[in-house]
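Okay, so here's the structure we're looking at.
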Amino acid sequence: MTATATEGAKPPFVSRSVLVTGGNRGIGLAIAQRLAADGHKVAVTHRGSGAPKGLFGVECDVTDSDAVDRAFTAVEEHQGPVEVLVSNAGLSADAFLMRMTEEKFEKVINANLTGAFRVAQRASRSMQRNKFGRMIFIGSVSGSWGIGNQANYAASKAGVIGMARSIARELSKANVTANVVAPGYIDTDMTRALDERIQQGALQFIPAKRVGTPAEVAGVVSFLASEDASYISGAVIPVDGGMGMGH
């Protein structure tokens with residue numbers, strides 16, 4: 001079958017209402033700025049620091065269901081129902097397994113996994129009603145193949161993968177997709193603070209022989225938020241310089 005010009009044409013751009021949780025710094029900020037540059041209406045959540053210039057900010061703690069609801073209500077009043085959700089907010093609290101307290105384990109799960117559930121559940125209301133939605137979860141390579149001293153963090157990110165795939169199946173009939181972007185070693189304040197020996201050791205396992213940039217993660221999110229990605233759902237896309245060889 002020969003494709004026509006129309007079949008091969010790029011779909012028209014549609015400006016969407018976007019919410020990026022934890023979009024005031026690091027990878028989240030790069031994502032928010034890229035989506036705004038693409039032409040979307042972008043809101044970000046923060047914990048009291050305020051929103052970067054050019055972005056609409058709402059204060060929100062994703063571990064608090066009421067705060068999540070208030071944040072969504074504010075975004076809806078400002079720019080309409082959330083059509084693209086980027087669940088990025090989270091934290092880490094690394095420790096050796098024998099020294100990791102149950103409190104530390106549950107704190108990370110509550111922020112990274114249950115927090116992602118809270119925002120996804122709230123976003124699903126309007127997405128199902130309007131028969132359109134893009135949910136993009138920021139995971140980690142740790143969630144696919146584990147990293148020492150990160151039992152809590154790895155468990156939370158592995159859980160995000162399972163949750164995203166369940167959402168992808170459940171909400172497909174409402175034209176809602178759900179995908180995970182899994183960054184590897186990315187140049188952020190956290191990685192720059194690591195001991196030089198640790199940084200060099202990590203590079204040994206990266207075929208690209210360099211750290212990634214937040215902008216490179218943002219580029220993948222930009223694609224998943226676009227009309228070009230309408231047939232992609234339930235995917236886990238690593239941005240890791242080949243470290244996990246696609247896993």
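Placed from the backbone N, Cα and C atoms, the Cβ positions cover glycine too.
Around Thr21 (mutagenesis position), the C-beta neighbours below 8 angstroms that are at least 6 residues distant in the chain are Gly28, Val44, Thr45, Cys60, Val62, Leu85, Val86, Ser87, Asn88, Ala89, Gly115, Val119. DSSP assigns Thr21 (mutagenesis position) to coil, not to a helix or a strand. Quoting Swiss-Prot on the mutagenesis of Thr21 to Ala: Slight decrease in phosphorylation by PknB. Lack of phosphorylation by PknB; when associated with A-114 and A-191.
The DSSP secondary structure for Asp61 (NADP(+) binding site) is coil. Taken from Swiss-Prot, the feature NADP(+) binding site applies to Arg25, Gly26, Ile27, Arg47, Asp61, Val62, Gly90, Tyr153, Lys157, Ile186, Arg197.
In the structure as shown, the Cβ atom of Cys60 (mutagenesis position) sits within 10 Å of 27 other Cβ atoms. According to Swiss-Prot, the experimentally introduced change Cys60 to Val is described as follows: Displays a lower activity than the wild-type and a slightly decreased affinity for the cofactor. Retains 84% of activity; when associated with L-144. Totally inactive; when associated with A-139 and L-144.
For the mutagenesis experiment Thr114 to Ala, the note given by Swiss-Prot reads: Slight decrease in phosphorylation by PknB. Lack of phosphorylation by PknB; when associated with A-21 and A-191. Around Thr114 (mutagenesis position), taking its Cβ as the centre, 16 other Cβ atoms fall within 10 Å, counting all chains. Under the three-state DSSP scheme, Thr114 (mutagenesis position) falls in the helix class.
Under its mutagenesis annotations, Swiss-Prot gives Gly139 to Ala the following note: Complete protein inactivation and freezes the catalytic site into its closed form. Totally inactive; when associated with V-60 and L-144. Counting only residues at least six positions away in the same chain, the Cβ atoms of Lys157, Val160, Ile161, Val180, Val181, Ala182, Pro183, Val236 sit under 8 Å from the Cβ of Gly139 (mutagenesis position).
Ser140 to Thr appears in Swiss-Prot as a published mutagenesis result, with the remark: Loss of activity. Impaired NADPH binding. The Cβ of Ser140 (mutagenesis position) has Tyr153, Ala154, Lys157, Ala182, Pro183, Gly184 as same-chain neighbours under 8 Å, each 6 or more residues away in sequence.
Where Swiss-Prot documents Ser140 to Ala as a mutagenesis experiment, the accompanying text is: Loss of activity. Can still bind NADPH.
Among the sequence features in Swiss-Prot, the mutagenesis site Ser144 to Leu is noted as follows: Stabilizes the catalytic loop in its open active form. Retains 84% of activity; when associated with V-60. Totally inactive; when associated with V-60 and A-139. Counting only residues at least six positions away in the same chain, the Cβ atoms of Ala158, Ile161, Ala182, Val236, Pro238, Gly244, His247 sit under 8 Å from the Cβ of Ser144 (mutagenesis position).
Swiss-Prot lists Tyr153 with the feature active site, proton acceptor.
Quoting Swiss-Prot on the mutagenesis of Tyr185 to Leu: 70% decrease in activity with acetoacetyl-CoA as substrate. Does not affect NADP binding. When Cβ atoms from all protein chains are considered, those within 10 Å of Tyr185 (mutagenesis position) total 21, not counting its own.
In sequence order, Tyr185, Gln199, Val211 are the residues of the chain that are 6 or more apart from Thr191 (mutagenesis position) and have a CB within less than 8 Å of its CB. Thr191 (mutagenesis position) falls within a helical segment according to DSSP. What Swiss-Prot says about the mutagenesis result for Thr191 to Asp is this: Phosphomimetic mutant that retains less than 10% of wild-type reductase activity. Impaired NADPH binding. Overproduction of the mutant leads to a significant inhibition of de novo biosynthesis of mycolic acids.
Annotation of the published mutagenesis Thr191 to Ala in Swiss-Prot: Retains 22% of wild-type reductase activity. Strong decrease in phosphorylation by PknB. Lack of phosphorylation by PknB; when associated with A-21 and A-114; the original residue is retained in the structure shown.
Under a cutoff of 8 A between CB atoms, and with a sequence separation of 6+ in the same chain, the neighbours of Asp61 (NADP(+) binding site) are Arg47, Ala67.
Non-local neighbourhood of Gly90 (NADP(+) binding site): Gly22, Val108, Ala111, Asn112, Gly115, Ala116, Ile138, Ser156, each in the same chain, at least six residues away, with C-beta under 8 Å from its C-beta.
The sparsest Cβ neighbourhood within 10 Å, among the listed binding-site residues (Arg25, Lys157, Arg197), is found at Arg197.
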